[in-house]
Amino acid sequence: MSVASPIQCIRILNPSSSSSSSTASSSFRFSTTTKPCVFIIRCSQTEGPLRRPSAPPTLREPQKPVPPSQPSSSPPPSPPPQKAVAVDGKSVTTVEFQRQKAKELQEYFKQKKLEAAGQGPFFGFQPKNEISNGRWAMFGFAVGMLTEYATGSDLVDQVKILLSNFGILDLE
């Protein structure tokens, strides 16, 4: 059971008093505590469906294309990746260090996946195979039940009809 507190104050401002603006503003105050909570509801005078407000267009000047420089005979040597740099007593990780660690982690998990695939029985009761087999069995059972309902012949008769129709057995 919930106890609802009475609304002590609702204040609605008359939108016709401010004719200079195109939007109406209403203020509701539900003060049940010492600290009042004020809600302001604004509505526009436009009609039609609700629309998401659009962002103002950004003004960018088009950049002039930079002519490509002449390629040198040898590419500049890449700097060795830095592990961590201490700046004002704080440890800063570089992008190259993160990239190198990400590649190492990818290789580690690839290797671990290959090792896990190599272990275990090739044939036998594996959970993934058992789930798949169970789903196929339930699907076949559901199809058999629907066929029995539609044709009136039971599951054993359906198997006999299938075997005779495919020419595997002559049961008639």
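Backbone N, Cα and C atoms are what each Cβ position is placed from, and that goes for glycine too.
What you see is the original sequence, not a version with the noted changes.
Here the structure is a predicted model, which means the values were calculated and not measured.
According to Swiss-Prot, the experimentally introduced change E130 to A is described as follows: Abolishes chlorophyll binding of OHP1 and OHP2 heterodimer; when associated with A-133 and A-135. Under DSSP, E130 (mutagenesis position) is assigned to a helix (H, G or I) in the three-state scheme. Cβ neighbour count for E130 (mutagenesis position): 11 (other Cβ atoms within 10 Å of its Cβ, all protein chains included).
Within the same chain, no residue at least 6 positions away from N133 (mutagenesis position) has a Cβ under 8 Å from its Cβ. One mutagenesis experiment named in Swiss-Prot is N133 to A, and its note says Abolishes chlorophyll binding of OHP1 and OHP2 heterodimer; when associated with A-130 and A-135.
Within its own chain, R135 (mutagenesis position) has no residue 6 or more apart in sequence whose C-beta sits under 8 angstroms from its own. The DSSP secondary structure for R135 (mutagenesis position) is helix. Under its mutagenesis entries, Swiss-Prot includes R135 to A with the note: Abolishes chlorophyll binding of OHP1 and OHP2 heterodimer; when associated with A-130 and A-133.
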